[in-house]
Structures are given as structure tokens and as C-alpha cells.
Amino acid sequence: MSNGYEDHMAEDCRGDIGRTNLIVNYLPQNMTQDELRSLFSSIGEVESAKLIRDKVAGHSLGYGFVNYVTAKDAERAINTLNGLRLQSKTIKVSYARPSSEVIKDANLYISGLPRTMTQKDVEDMFSRFGRIINSRVLVDQTTGLSRGVAFIRFDKRSEAEEAITSFNGHKPPGSSEPITVKFAANPNQNKNVALLSQLYHSPARRFGGPVHHQAQRFRFSPMGVDHMSGLSGVNVPGNASSGWCIFIYNLGQDADEGILWQMFGPFGAVTNVKVIRDFNTNKCKGFGFVTMTNYEEAAMAIASLNGYRLGDKILQVSFKTNKSHK
């Protein structure tokens, strides 16, 4: 998870200016920065609006900052828009506050939660330790059910530390297994990112050439390679029983399964790769799929490869949604 919150939570937030700077939490994942600005401009003149995105993957982290010209408009925005329902989210609007060391690195990763626990249940469980800035429960993209994994960002690192001390190894109600509570890892510090940077961002590394790896770095099943070329449409769930399905868009016409294997293999166990081809030409139609067995490995692959330049193409990499791509 990116530390964008700490980096941006207090731009120009000193003295009276602090009463004009707002933090907006629980934004819909697909909301753009322009839409954020437009929404808050309905209250008064907005000096700046910033949607916070993951520094590696580029996707929205679900919160942003709006700085008004006047404190009066900022107050009106809180009174008017706090609690507003947007799509499936209820946004939270409040004053931002100055950044300091005590609020950095306060983001937790929780796994092993009962699948019946909702986002509200998780917040209720952890709220005793302090103010929760935002939270997210990961869900199966097909069923909408919890995957038993959540992220919680506290107001202060000390609050997060207390939560770890109290709940790591704890069995919550309805669970027969203890949960894991730890600080969320920053993808920028992950060794896989460094590996891929060395592997693909070197001047000599471009699409089409062989890549030499140690064999043990790949846990790939050749039986999983799907050479079907006649699909006009596919509908692969983001998480099927076989693993997590990743969608790769903007591949070149000459892309094949081998390049997907080479790109995703360093991140973990790949069980299936598929390039979607034109029925007549057998050329890649511009997209493909990779299935990985482990969520964290799949998420790291996405965080590292989304926006990666392959030849003259900039790839878009994300978890597969339910929508069919034709």
C-alpha cells in the first residue's frame, strides 16, 4: 500500500489555511480527480483538489484532498457532503491536519478474518485503538464476498502499534483461526519490484528477446498454457477456484504466452496464461490473462507491471472484473 496519505494529508495546512483544507475518505474506486473537484466546486470555489493514487500501480486509494479558497466554504462542504452516498460508498469529509512523524506508517494489513465480517464490523473491531482514517475489505470480484483480508489506516502510528499488540494472533468472534495483524508493506520496498526493474527496465531488455532466469524462480505449470485463439469474448472471474485472474491490456500484436510467463513468473506461482487472438489472423487482439494462485503475489505483480512499457506499448494491468472483453 502506498503512503500517499501521509505525503499529502497536510498540503498548506497551517494556521487559518488549515480550516480550508479537507480530507475526503471512502471515495468510489472509479472516481476521477476531475469528478472530485466538480463535486466540491458545487459548494464554493476550490483552490485545489487532489485524488491520492498508489505510487506504483496508479490506481485510486479511495481518498483525496480538497482545498477551498475560504474557510466558510470548507465548513459548508463538511456540513453538506459528509455522509453523502456515492455509488456503494458513503464518503467522509473532515478537516485535514498537519503531517508529522507520529502519523506516518500507520497502515495495517489484516488477514484471516471471518468471511462474514463486513467493513463496518472490521472498523468496529479496531476502532477502540484510535481514529480510523480509512479502511478496505478485499472482496471476491465474482461473489462480492469477503476474502478475509482488510487494510486499516489509523490516525497515528502508535494506535496501529497498539492494534498489532492486541490483535495479532487473536481469534475474533466467529473464527476458529487466529488473525494476522501487521504493518502493510510498501510495494516500493519489495524485492520483487527491484527484481523486475533489473529484468525489464534495462536498456537491452525489450519485447521479443529471450530472458534468462534461474529456473527455480518460476513456479509455472506448462499444462496451464492455453493456446485457444478463437475466443471472441471471455469472462474469466477475478478470482476463480484456481486462483486470481489478472487482465493485461494494450499488448502488441506479436505478444504470446511466453512473454506473459516471463513477466509474471518472478512474482510467484502462475497457473495459467492466455493471450486472446484474432480468429482470422491469429494475432494478439491486444489483451490477455494470467492466473496466479496467491493474492499478495498477484497484487504485487499488478503494482509493478501496470504502466510498464513493453515495446512501444504502455501496459494496463489489473485484476479481472466481471465484464467481458470482446
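The backbone N, Cα and C atoms fix where each Cβ goes, and this holds for glycine too.
At each noted site, the model still has the original residue.
As the structure is a computational prediction, the values presented were derived from the model and not from experiment.
These features come from Swiss-Prot:
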type: DOMAIN; residues: 20-98; note: domain 'RRM 1'
type: DOMAIN; residues: 106-186; note: domain 'RRM 2'
type: MUTAGEN; residues: SER158 to Ala; note: Decreases phosphorylation by PRKCD
type: MUTAGEN; residues: SER221 to Ala; note: Decreases phosphorylation by PRKCD. Nearly abolishes phosphorylation by PRKCD and translocation from the nucleus into the cytoplasm; when associated with A-318
type: DOMAIN; residues: 244-322; note: domain 'RRM 3'
type: MUTAGEN; residues: SER318 to Ala; note: Decreases phosphorylation by PRKCD. Nearly abolishes phosphorylation by PRKCD and translocation from the nucleus into the cytoplasm; when associated with A-221
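In the three-state DSSP scheme, SER158 (mutagenesis position) falls into the helix class. Counting residue by residue with DSSP, the domain 'RRM 3' (244-322) contains 22 helix, 32 strand, 25 coil.
All chains included, 14 other C-beta atoms sit within 10 angstroms of the C-beta of SER158 (mutagenesis position). Using DSSP to sort the residues of the domain 'RRM 2' (106-186) gives these counts of helix, strand and coil: 22 helix, 26 strand, 33 coil.
Per DSSP, the secondary structure of the domain 'RRM 1' (20-98) breaks down as 20 helix, 30 strand, 29 coil. Here the Cβ of SER318 (mutagenesis position) has 15 other Cβ atoms within 10 Å, regardless of which shown protein chain they belong to.
Over the domain 'RRM 1' (20-98), the average per-residue pLDDT in this prediction is 87.
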